[in-house]
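Annotated features in Swiss-Prot:
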- H564, H568, C666, H670: Zn(2+) binding site (BINDING)
- R70 to A: In mutant 6A; abolished binding to lactate and protein lactylation; when associated with A-44, A-171, A-213 and 236-A--A-238. In ATP-binding mutant; abolished ability to mediate protein lactylation; when associated with A-171 and A-240 (MUTAGEN)
- K74 to A: Loss of alanylation activity on tRNA(Ala), protein is not acetylated (MUTAGEN)
- C182 to S: No inactivation (MUTAGEN)
- E184 to Q: No inactivation (MUTAGEN)
- D188 to N: No inactivation (MUTAGEN)
- D236 to A or N: Decreases affinity for alanine without improving discrimination against serine (MUTAGEN)
- H564 to A: No effect on tRNA editing (MUTAGEN)
- S587 to W: Complete loss of tRNA editing; when associated with F-567 and F-666 (MUTAGEN)
- C666 to A: Loss of mischarged tRNA editing activity; when associated with H-584 the effect is more pronounced (MUTAGEN)
- C666 to F: Complete loss of tRNA editing; when associated with F-567 and W-587 (MUTAGEN)
Amino acid sequence: MSKSTAEIRQAFLDFFHSKGHQVVASSSLVPHNDPTLLFTNAGMNQFKDVFLGLDKRNYSRATTSQRCVRAGGKHNDLENVGYTARHHTFFEMLGNFSFGDYFKHDAIQFAWELLTSEKWFALPKERLWVTVYESDDEAYEIWEKEVGIPRERIIRIGDNKGAPYASDNFWQMGDTGPCGPCTEIFYDHGDHIWGGPPGSPEEDGDRYIEIWNIVFMQFNRQADGTMEPLPKPSVDTGMGLERIAAVLQHVNSNYDIDLFRTLIQAVAKVTGATDLSNKSLRVIADHIRSCAFLIADGVMPSNENRGYVLRRIIRRAVRHGNMLGAKETFFYKLVGPLIDVMGSAGEDLKRQQAQVEQVLKTEEEQFARTLERGLALLDEELAKLSGDTLDGETAFRLYDTYGFPVDLTADVCRERNIKVDEAGFEAAMEEQRRRAREASGFGADYNAMIRVDSASEFKGYDHLELNGKVTALFVDGKAVDAINAGQEAVVVLDQTPFYAESGGQVGDKGELKGANFSFAVEDTQKYGQAIGHIGKLAAGSLKVGDAVQADVDEARRARIRLNHSATHLMHAALRQVLGTHVSQKGSLVNDKVLRFDFSHNEAMKPEEIRAVEDLVNTQIRRNLPIETNIMDLEAAKAKGAMALFGEKYDERVRVLSMGDFSTELCGGTHASRTGDIGLFRIISESGTAAGVRRIEAVTGEGAIATVHADSDRLSEVAHLLKGDSNNLADKVRSVLERTRQLEKELQQLKEQAAAQESANLSSKAIDVNGVKLLVSELSGVEPKMLRTMVDDLKNQLGSTIIVLATVVEGKVSLIAGVSKDVTDRVKAGELIGMVAQQVGGKGGGRPDMAQAGGTDAAALPAALASVKGWVSAKLQ
């Protein structure tokens with residue numbers, strides 16, 4: 001009996017756990033602290049700093065089932081999804097990793113045992129082929145002599161990409177950094193399927209499918225291209241769960257595995273489709289996975305960066321649902337079936353199900369309003385098309401007006417064998433594309449980063465000053481032995497009370513000092529396991545090995561502690577007032593303010609803001625104890641501790657509790673009791689992206705200062721209105737009513753003046769072929785009065801063409817009016833466009849009335865003078 005996808009995932013993890021590997025949970029799809037990467041796209045992403053020597057773990061062997069997304073940037077599979085057997089936007093990468101522990105021998109033996117042992121995957125040995133890098137004799141011999149694979153099934157792959165080490169079988173993290181040869185394992189589906197072994201001209205066929213890639217990181221590539229052997233070689237492997245499931249379930253397409261069969265049936269049910277072979281079902285089944293998990297990991301649909309990629313995927317799915325005949329919103333209904341089919345890998349998603357469904361539903365409803373009109377416009381353009389390519393300008397117009405991503409337009413065109421001029425589209429939309437598509441590789445030169453082998457012990461929970469020793473100094477990213485007065489540097493100590501920026505809390509400031517020197521610390525940051533004090537040596541000199549006294553700015557730290565504790569109280573209060581869908585999406589805690597981003601689909605009502613504020617202040621008055629406990633991560637989650645979005649946690653974590661009101665994982669610094677906070681006030685609530693709100697708040701002395709400021713403003717307003725704070729609202733209402741009355745009277749006077757001006761103007765009209773033409777520049781007339789004047793003049797003049805202009809603060813306002821009986825010969829929109837072009841502007845409107853603006857007031861007289869000749873030509 002074949003294993004289910006969930007069973008295969010668990011078997012992989014169980015196998016490597018039995019081989020001494022730590023089972024590590026999948027990291028977020030949003031890479032932590034890695035601006036070089038759009039989405040997590042491989043199992044090794046969360047271990048990148050470990051491989052680079054910037055981070056240390058308490059284990060040297062790990063195994064994961066990592067959620068990955070490839071859509072956008074270098075790894076863009078979107079346009080192929082649904083049309084091929086193995087392309088996905090979302091997939092799970094099974095992997096095992098060695099950080100300086102085992103190397104080639106064990107890595108290969110582990111892979112062979114898992115794949116072929118009757119206890120595990122039990123694949124026929126004769127169906128497995130392998131490739132190795134051309135010069136990797138060690139791997140070749142292990143496969144041949146120890147594993148026993150015949151030579152004809154071991155293929156050496158050289159530099160097949162046009163440069164040294166540019167090979168399918170040589171992996172590198174970037175232009176510099178860790179790299180090394182890899183060996184890949186292929187499964188032969190049999191001669192009933194077309195295709196040849198890897199390295200052959202027919203390798204693109206579907207007969208031989210790569211199922212596992214094992215990378216041997218044994219070199220550090222320098223900027224000049226030289227390869228230095230790594231002191232502790234490592235192993236990074238990746239096997240696509242969906243691919244190995246297809247092999248083990250004896251199907252040739254990933255979309256035929258149990259997971260996708262179930263999802264496809266769910267898609268058919270919510271869309272009303274009956275043909276289960278329809279490619280649109282595959283597209284939607286794939287896309288619900290990437291969309292749901294991206295939203296669960298904090299990405300919201302938007303027009304920038306990750307949010308734009310998410311929006312593209314959602315809209316592509318909705319369009320395919322439209323093709324299947326879906327009559328109402330359907331996409332969000334697939335979140336439940338997805339959770340069911342993902343098993344243990346869907347637990348994070350289940351906790352946020354309501355929020356994910358709401359975001360998908362809202363986005364689909366917004367897009368549905370324009371989808372029909374956009375498709376109609378595209379159909380119209382395709383009907384007019386004489387060749388086989390849609391121009392880029394039309395593709396851009398569809399994006400700009402209807403929100404059609406270009407790949408959605410390309411999808412529609414592809415079904416009709418029509419290409420899209422993507423170069424033309426890119427030219428029209430270069431800036432948007434630059435923002436939306438970030439580089440997706442490991443492009444940063446990590447050799448230039450500060451790398452510290454030593455670790456710093458943080459003692460700032462209990463101390464604000466202590467003595468330490470300088471273990472490293474860096475100037476401009478380079479290690480030095482000493483610094484002198486006036487130099488900016490990063491100072492690393494063996495132990496420190498300074499808190500390094502983490503979890504939204506800013507780094508400490510303060511001073512490092514000794515008998516003959518003073519170093520002003522302006523920021524504190526982490527460098528792997530070391531803590532770096534960033535600042536400037538104010539006096540004296542400092543060298544590695546010197547003893548220092550480290551003093552944190554105590555008053556600043558105290559204000560930060562209050563703000564951080566208030567952030568936890570507010571998070572819990574938001575979940576009580578708004579609902580448990582609220583989860584933290586980001587935060588900033590400094591000594592002046594706390595800023596908190598959270599998931600919520602609409603602006604908070606004033607009464608909700610007040611309720612949160614009151615609830616937090618109630619907890620402050622309760623003077624709850626703030627306690628910390630160190631425990632296992634799983635135990636903390638079982639206790640209900642909330643985790644911070646985007647943070648990485650060790651297996652042992654710090655749990656912060658405030659009585660019975662709040663429990664969160666947190667490594668920051670906090671007050672001793674909630675009463676220390678004193679007072680909490682929300683000063684703003686706003687939106688930052690679709691489905692994400694932001695609150696800014698102040699505490700303690702800062703909150704009291706805002707109370708005083710509000711009181712002072714009220715007193716000032718009361719004084720200006722000659723009242724007091726008790727009757728202030730009545731006074732304001734009275735002033736507003738008087739203002740409205742005066743504005744009404746002023747408007748009446750303006751209309752009377754305009755009517756009089758119109759009467760005076762009518763006598764200036766001239767006759768052009770039986771039509772009255774009036775062209776005039778007016779001074780002292782508001783632009784919005786021009787329309788009223790044109791209406792009056794049309795009533796007075798009968799068959800007429802009118803052009804009026806006025807200049808206010810250097811800006812030209814134009815209006816053209818044409819009586820109905822003349823619009824067959826002269827259209828107001830064309831006339832105003834001709835005039836506006838001459839004054840550096842543009843405009844438009846109906847055939848009988850059109851408006852425009854311009855910036856070149858000096859050109860106005862000549863532009864108005866050109867009207868008579870233009871009109872005369874039209875009326876001939």
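Placement of Cβ uses the backbone N, Cα and C atoms for every residue, glycine included.
Every residue here is the original one, so none of the noted swaps is modelled.
Counting other CB atoms no more than 10 Å from each candidate's CB, the mutagenesis positions E184, D188, D236 peak at D236.
Under a cutoff of 8 A between CB atoms, and with a sequence separation of 6+ in the same chain, the neighbours of C182 (mutagenesis position) are Y133, N169, F170, W171, N213, I214, V215, F216. Cβ neighbours of H568 (Zn(2+) binding site) (same chain, under 8 Å, six or more residues apart in sequence): L656, M658, S662, E664, C666, H670. Of the candidate mutagenesis positions, D188, D236, S587, the one lying closest to R70 (mutagenesis position) when CA atoms are compared is D236.
Of D236, H564, S587, all annotated as mutagenesis positions, the residue with the shortest Cα distance to D188 (mutagenesis position) is D236. Residue pair H564 (mutagenesis position) / S587 (mutagenesis position) shows a Cα separation of 10 Å. The two recorded residues S587 (mutagenesis position) and D236 (mutagenesis position) have their Cα atoms spaced 33 Å from each other. Cα separation, E184 (mutagenesis position) to D236 (mutagenesis position), rounded: 12 Å.
Within 10 Å of the C-beta of R70 (mutagenesis position) we count 23 further C-beta atoms, all protein chains included. A sphere of 10 angstroms centred on the C-beta of S587 (mutagenesis position) encloses 23 other C-beta atoms. R70 (mutagenesis position) carries neither a helix nor a strand DSSP state and counts as coil. H564 (mutagenesis position) carries a helical DSSP state (H, G or I).
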